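Here's the structure we're looking at; comments come further down.
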Amino acid sequence: MEFKKVAKETAITLQSYLTYQAVRLISQQLSETNPGQAIWLGEFSKRHPIQESDLYLEAMMLENKELVLRILTVRENLAEGVLEFLPEMVLSQIKQSNGNHRRSLLERLTQVDSSSTDQTEPNPGESDTSEDSE
């Protein structure tokens, strides 16, 4: 497996997600303190996809350097707070989710097996109901 490649791609995805969360938090704050700038941020975010966080921030640098600095600060603070808990939390949630999916799959497999067995093998002592109705 390519653990290093997967880790790098995961880090990029997490970076973009933390940028999104920072923008969301700042937008909420601005809606209370500076509604005009909150509207501007919303419009900017519609024009520039935040999924590519580095491109998003580079585009914003051309229009609003102060807001970029605020996003960078909030994103870094979020990262510091989240990354402390993340490894253990992710592993725990994946193990729990995998267990739930395996249990569900096993239940479905046993239901399919028992229903196909019921259809092919009549229970002893049961008579064919079509003969009784004649």
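Numbering starts at 1 and runs along the chain as displayed.
Quick reminder: no glycine exception, Cβ is built from N, Cα and C everywhere.
Lifted from Swiss-Prot, the feature list:
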type: MUTAGEN; residues: Y17 to A; note: Assembles about 50% RbcL8
type: MUTAGEN; residues: Y20 to A or L; note: Assembles about 50% RbcL8
type: MUTAGEN; residues: Q29 to A; note: No longer assembles RbcL8, forms a larger misassembled complex, no active RuBisCO formed
type: MUTAGEN; residues: E32 to A; note: No longer assembles RbcL8, no active RuBisCO formed
type: MUTAGEN; residues: T33 to A; note: Assembles about 50% RbcL8
type: MUTAGEN; residues: R70 to A; note: No longer assembles RbcL8, no active RuBisCO formed
type: MUTAGEN; residues: R102 to A; note: No longer assembles RbcL8, no active RuBisCO formed
Report summary line: One finds that other Cβ atoms within 10 Å of the Cβ of R102 (mutagenesis position) number exactly 10
Query raised in the report: About how far apart, in whole Å, are the alpha carbons (Cα) of Y17 (mutagenesis position) and Q29 (mutagenesis position)?
Result: 18
Report task. Take the Cβ of Y17 (mutagenesis position) and count every other Cβ within 10 Å, whichever protein chain it belongs to. Result -> 16
Report summary line: Quick note, Q29 (mutagenesis position): same-chain residues at least 6 apart with CB under 8 Å of its CB -> none
Requested in this report: Would you identify the secondary structure of Y17 (mutagenesis position) according to DSSP, in three states?
Outcome: helix
Report summary line: In all the protein chains shown, the tally of other Cβ atoms within 10 Å of the Cβ of E32 (mutagenesis position) is 8
Query - Length of the line joining the Cα atoms of R102 (mutagenesis position) and Y20 (mutagenesis position), in Å - result: 33
Requested in this report: Tell me the Cβ neighbour count for T33 (mutagenesis position), meaning other Cβ atoms within 10 Å of its Cβ, over all protein chains shown.
Outcome: 9
